[in-house]
Each structure stands twice: as structure tokens, then as C-alpha cells.
Amino acid sequence: MSKIFVNPSALRSGLADLEMAEETVDLVNKNMEDSQAHLQGIPIDVETLPEDIKRLRIADYKQGQQEEDASRQEEGEDEDFYMTESENSYVPLQSYLDAVGMQIVRKMKTGDGFFKIWAQAVEDIVSYVATNFPAPVNKLQADKSTRTTLEKVKQAASSSAPSKREGPSSNMNLDSQESSGPPGLDWAASNDEDDGSIEAEIAHQIAESFSKKYKFPSRSSGIFLWNFEQLKMNLDDIVREVKGIPGVTRMARDGMKLPLRCMLGSVASNHSKRFQILVNSAKLGKLMQDDLNRYLAY
């Protein structure tokens, strides 16, 4: 039987390794106990507590869960209040206006006139808004009812006309109250009763100058051109509108030349949004009054 000889130094190193392993195990156990002291109910020694420690509180789990659900519900309601970019119709409008602005800059760099560029841009913007932002049905019905009420009031006023015994001054005041027109225009001259021949004369003179452009004062202290074609209205509707201008029916009955620029300005200021944006209303009233006085003086 062979004998195995063990070196004493190897035994000593093995014992040292065992002692180190035991110390390592003891250290690991101590660290585990320290880290799990809060689970065993052992108080933890803290040298310095945070300043906001008083604000900490222990709440019931169910109560905290209810509060969290309530806060989430409120956040959901806030999100419902705001529309997303796909739902907000003003987002594409802003993009469209940015594109129009870039187009205006490019045209101005090529040397085109500013008033021409601006007039076209305004027309495009108005058309875009009218197409993408239609008026509500309730508003249209309210406008129709208001217009019907005004027509009934005018019919009642015309049926209760003053007698012949009243003076001419009272007739003039009544006609000036019933007639309509832009502010600043003097309605002292009254219209006489018209018939088919008067409407035919008015329509004839307007048709002859339907595409002729007239100068009007603009908001930018300049002028711009406008004609009857840009009203996008039927000739019969234009004739009915201009009959409300004082003196027009009398001049048409006498076969006189009519103040077409005054008539165009009156109709456009009431029925054209683009014209309302471009024109200087104060200067327009004075211009129409001057034209009317000049034609009535002949």
C-alpha cells in the first residue's frame, strides 16, 4: 500500500482559505440582514433626515388608487377639451396662410405690383375661408328671418304713405329714412315711383359698362379698380339694389346718364366682402356723394 505525503505548507494555505471563506459568508449574511432590517421591524438609525420628511405620509392603498383613477379621469377630460391637429380646422388654415405669404414674397421679387398681388391674395383667402368655413345653418335661418322682418316693416311703412296735404319737407324726410346706403351719403334726394321702363334704362346703362373698371379709394391711401363683373351678381339683382340710391330712378326716367361708379360702390359695399376689405369706407361715402351731386346738377 502506497503512502501519500502532504506538504504542511499546503495544509496551512488550505486552512487560511477556509477561514477567508467563512469570513466572506459572515459578511454576506450581515449585509443581507442590514438590507432587510425594515422587513423585520428593526429600527433604522439615520443620522440626518431629509428636510421634506414631514411631508411624507402613509396612505391606504385603496384610497391612493381611487385618487390616482380620479386624476387620470380629469386628465382624460382635459385631453378631450383640446382637439388634435387633425381635428383642428385652423391648422390647415395657418398652413394655407403661410403658403400665401410665401407666394406674395415670390411675386414681389419678380417685380409685380403690390396692390395687384394683394388684391389677388385677398380674393384667394376669402374664397378659401368661404369654402372651408361655411356659415352655420342656424345663422342662415336667423338672417333669413331678419330679412323677412325688415321687408315686412318696409311694406308697412310704404302702405302708410303720407297724404298730399303734407308738405314736401315731410315727404323728403320719410324717403330719406326708408332709403338705405353707405354711411356718410346724403339721402336728401328722394326716388320717385319706378316702372318697367325705368328698370330697363338702368339695366341698359349698367350692361353697357359691365366690364368697365372704376377707381375707388383703398385702405392703403391708394386706389384700386373694380367693375360690375366682380360682383358675381345677376343684372336684375343689381338693378333692384341701385334703385334704392336717391335720384337714380328720376335720372333713369328722364333718360339722363346714371352715376355708375356711385351705383357700383353702393352695391359692392353691401354684397362684396373683398370690396369691403379693400375700400376706405369714409372716402367711399364722400366719393359717392360727390358723384351723385354732380349728376343731379345736370
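Using N, Cα and C of the backbone, Cβ positions are placed for all residues, glycine too.
Modelled residues match the original; the substitutions are not represented.
Values in this document were obtained by computation on a predicted structure and should not be read as measured data.
Quoted from Swiss-Prot, the note on natural variant Gln66 to Arg is: In strain: Isolate Bat/Denmark/V002/1986 and Isolate Bat/Germany/RV9/1968.
In Swiss-Prot, the entry for natural variant Arg147 to Gln states: In strain: Isolate Bat/Denmark/V002/1986 and Isolate Bat/Germany/RV9/1968. The structure shown retains the original residue.
Here the residue is the original one, while Swiss-Prot reports the natural variant Ala157 to Val with the comment In strain: Isolate Bat/Denmark/V002/1986 and Isolate Bat/Germany/RV9/1968.
According to Swiss-Prot, the natural variant Ser179 to Leu carries this note: In strain: Isolate Bat/Denmark/V002/1986.
As a natural variant entry, Val248 to Glu appears in Swiss-Prot alongside the note: In strain: Isolate Bat/Denmark/V002/1986. In the three-state DSSP classification, Val248 (variant position) falls within a helix.
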*Number of other Cβ atoms within 10 Å of the Cβ of Val248 (variant position) across all protein chains*: 27
